[in-house]
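Residues annotated as active site, 4-aspartylphosphate intermediate in Swiss-Prot: D329. If you look up Swiss-Prot, you'll see D588, D592 marked as Mg(2+) binding site. For the mutagenesis result R655 to A or D, the note given in Swiss-Prot is No effect on ATP affinity, but reduced proton transport. Under its mutagenesis annotations, Swiss-Prot gives R655 to K the following note: No effect on ATP affinity and proton transport. Per Swiss-Prot, mutagenesis D684 to N is noted as: Insensitive to the inhibitor vanadate and locked in the E1 conformation. No effect on ATP hydrolysis, but loss of proton transport. For the mutagenesis result D684 to A, V or R, the note given in Swiss-Prot is No effect on ATP affinity, but loss of proton transport. Swiss-Prot gives this note for the published mutagenesis T881 to D: No effect on 14-3-3 protein binding, but increased activity. Among the sequence features in Swiss-Prot, the mutagenesis site T881 to A is noted as follows: Decreased phosphorylation by PSY1R. S904 to A appears in Swiss-Prot as a published mutagenesis result, with the remark: No effect on phosphorylation. One mutagenesis experiment catalogued in Swiss-Prot, L919 to A, is accompanied by this note: Loss of activation by lysophospholipids. Record note (Swiss-Prot) on the mutagenesis of T924 to A: No effect on phosphorylation. According to Swiss-Prot, the mutagenesis experiment S931 to A carries the annotation: Loss of phosphorylation and increased 14-3-3 protein binding.
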Amino acid sequence: MSSLEDIKNETVDLEKIPIEEVFQQLKCSREGLTTQEGEDRIQIFGPNKLEEKKESKLLKFLGFMWNPLSWVMEMAAIMAIALANGDGRPPDWQDFVGIICLLVINSTISFIEENNAGNAAAALMAGLAPKTKVLRDGKWSEQEAAILVPGDIVSIKLGDIIPADARLLEGDPLKVDQSALTGESLPVTKHPGQEVFSGSTCKQGEIEAVVIATGVHTFFGKAAHLVDSTNQVGHFQKVLTAIGNFCICSIAIGMVIEIIVMYPIQRRKYRDGIDNLLVLLIGGIPIAMPTVLSVTMAIGSHRLSQQGAITKRMTAIEEMAGMDVLCSDKTGTLTLNKLSVDKNLVEVFCKGVEKDQVLLFAAMASRVENQDAIDAAMVGMLADPKEARAGIREVHFLPFNPVDKRTALTYIDGSGNWHRVSKGAPEQILELAKASNDLSKKVLSIIDKYAERGLRSLAVARQVVPEKTKESPGAPWEFVGLLPLFDPPRHDSAETIRRALNLGVNVKMITGDQLAIGKETGRRLGMGTNMYPSSALLGTHKDANLASIPVEELIEKADGFAGVFPEHKYEIVKKLQERKHIVGMTGDGVNDAPALKKADIGIAVADATDAARGASDIVLTEPGLSVIISAVLTSRAIFQRMKNYTIYAVSITIRIVFGFMLIALIWEFDFSAFMVLIIAILNDGTIMTISKDRVKPSPTPDSWKLKEIFATGVVLGGYQAIMTVIFFWAAHKTDFFSDTFGVRSIRDNNHELMGAVYLQVSIISQALIFVTRSRSWSFVERPGALLMIAFLIAQLIATLIAVYANWEFAKIRGIGWGWAGVIWLYSIVTYFPLDVFKFAIRYILSGKAWLNLFENKTAFTMKKDYGKEEREAQWALAQRTLHGLQPKEAVNIFPEKGSYRELSEIAEQAKRRAEIARLRELHTLKGHVESVVKLKGLDIETPSHYTV
């Protein structure tokens, strides 16, 4: 017999030898290992997970200096040391050291924050680590898959991702999806004794298995070593690249203009030109942008996890912010998934069988441990759960699977006779019992009555097994009865749906139940009853009445879909995406995985299977719809912070490049590159706090609108550049400030002008963040305390430098407190128009400005054709009155809504009001009575008037 070391070195072929030999080679039994044996073996085989590549901390740190934005700064450093050494002056060591310091500071912050975010993410993902049922010390328990070692006995069931390579023990064949490993699209049937591979998904069946390989020794582990993961460039990275390219191009344009004007035209000295180019390079590059955005997402991701939504993919946050359609499972998300049975409504179809016996048969066909919601409800209806197995001996249990849609128990009674009971979908049980047409019609009519009251149906059948073997087909099945299942809506679902509607998120119900049940649930939740059976839209037998309307339009307008199969979910998502919607999809089962993958945001609900979690982008740890809507709001707040910063970054690039370019070219004033470095360092320190800023989430779905970011940045940055140019002109060429405020003139002192321009640029540049972070007036929306404190500290430092600094190398001299006060006043006065520009850009980009100017002709007034019709009507009225005629009824005097966009907005508002009104009705006495009457099936006339 070989040792465990031989097993580790794979000198023994455990895949092919008989199963009994496997136990001998692994020195284990069908009773599993002890905890001590497991700990000893993990020292030999290592943990059951793939080895993570250890990354050098130094290389990771230096990696933050290796991106296009950093390259520009590094080019500036090379210019400062290599090119800036002409005209008898030494190399620009101060700027070189300053640039290196800026790069190191930025990389250090990035490194620390990403490290913290990585640790937080690792802690969160540990909660999502695959779990498995393992037999240790003779007891079954759920453990992390990482503790598995060869020799462990594990339980595999529907929806599980197989945790290690294993050989199947006795039981029914298993259907396994190996597409992730082998590319086979169809599930493979695995029989007892055969091997199943780590990473494949159980599609059908339940069985025990003995682990033969773990971690890097598995088939999956070996393949992972051979294949390097491909890095897909996400949408977020593309946006980051686009903004970075815009800033770099803006700087390049400014530099080309400076080179053309300064050298051939103005005949400036070589060194002066280099210094001016350095100003544009250092001041224009938003070096902190990758750090700020990644830190903002990491902190936001942590905040989402605290609300019960763990993000597996960081960029899912931006997609969540833009989500406008949410396809939500009914069971467990909109409802409690706590089923109850009204015994009075149970229907019996077998002579000599009581209603209590129907319930007992249903409980017998249920699991007594490791239950799903239906099993728990059936066993819970018994006075004592032990009754489900009292007086019988279990021979074989057939677990639920999506194909058969039923469970079954083969058992031996006290007399030694063999029987089988089954519960499941009525259609499947009717087919199983080969029911007559009359019986089928009767059953289906009762199912419809249940459905009208919002009740699901569960059928029960029984048979005798005279052959007394578990494989035998048995005697004909007998249809025993029908049970009504009530799954009450969550108490917060109706309110959450109303909130979602107000946030611009259309919630569509996805249910496998009948259409009538879906409509009744939709009515109770106030989400509308415009629902379709998915087979009528997407199946092979499509509804002829709907054939004239495009399927995409029907799906887009629907409030929900009933009778949904997993493949329909995928098609629903696909059709909605074709209509340019950002779609979220919830799911919990193995068959939901394709739809979760296809959706822009796949959401695995609480208690989802491993397969669903693996396919999703966000995993919920709390049940219900409210956690999703809270996550939407939080995602929008996170996205708002990122968008605010990108507008700010573009604005600063424009204001620095074109402000200093104009001053350098018009007045040949050479601003100090070192002072621009000081501005950049103080700005970066302040702007890091934006990741924790207080913001108002967008009231509608939001997304990266590069046109808006660039337009806003150019206008705000351009305005600030002009204000700096005007300030410089007033201080350098006029005595306006001296005459108005009584400060001494600095018009002929370039060093003091340097201090004045530095302070003005520093204040107004950093204050711009308060404009870009707010949707309304910037002084109305209170910023976060950290941002405010950072701004005040940075500007106090900037003011002290401007007042007292006397640095010859930076060509700056203190201007005194009088000038500092004047500059602060000038900055405050020029700050206020920034909000107006922001509103104007938003209005122009919305399309309404051009529409009102050219089509509706209502710009600057709400009257069509600029009030032409009203003026004509008034003139006509005056003329008729003048001639003694009766005034004619004025037609079309009042303004019309001539825009399709406005009409659609009005329709949307009306729809919203109708939904809220319907919701409010449910909370009135009338709505409550009608709901109870319908639920109980009472045959009474509900009064038409109520007095409350």
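Just so it is clear, glycine is given a Cβ too, placed from its N, Cα and C backbone atoms.
Substituted residues are absent from this model; it holds the original ones throughout.
This view paints the features noted in Swiss-Prot onto the structure.
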residue: D329; record: active site, 4-aspartylphosphate intermediate; Cβ within 10 Å: 24
residue: D588; record: Mg(2+) binding site; Cβ within 10 Å: 25
residue: D592; record: Mg(2+) binding site; Cβ within 10 Å: 28
residue: R655; record: mutagenesis position; Cβ within 10 Å: 27
residue: D684; record: mutagenesis position; Cβ within 10 Å: 20
Per DSSP (helix/strand/coil reduction), D588 (Mg(2+) binding site) sits in coil
Which of these recorded positions is closest to D592 (Mg(2+) binding site) if you go by CA atoms: D329, R655, D684?
-> D329
Taking only the recorded positions D329, R655, D684, which one has a CA atom nearest to the CA atom of D588 (Mg(2+) binding site)?
-> D329
To the nearest whole angstrom, what is the C-alpha distance linking R655 (mutagenesis position) and D684 (mutagenesis position)?
-> 16
D684 (mutagenesis position) falls, by three-state DSSP, under helix
Rounded Cα separation (Å) that holds between D684 (mutagenesis position) and the residue listed as 'active site, 4-aspartylphosphate intermediate' | 45
In three-state DSSP terms, D329 (active site, 4-aspartylphosphate intermediate) is classed as strand
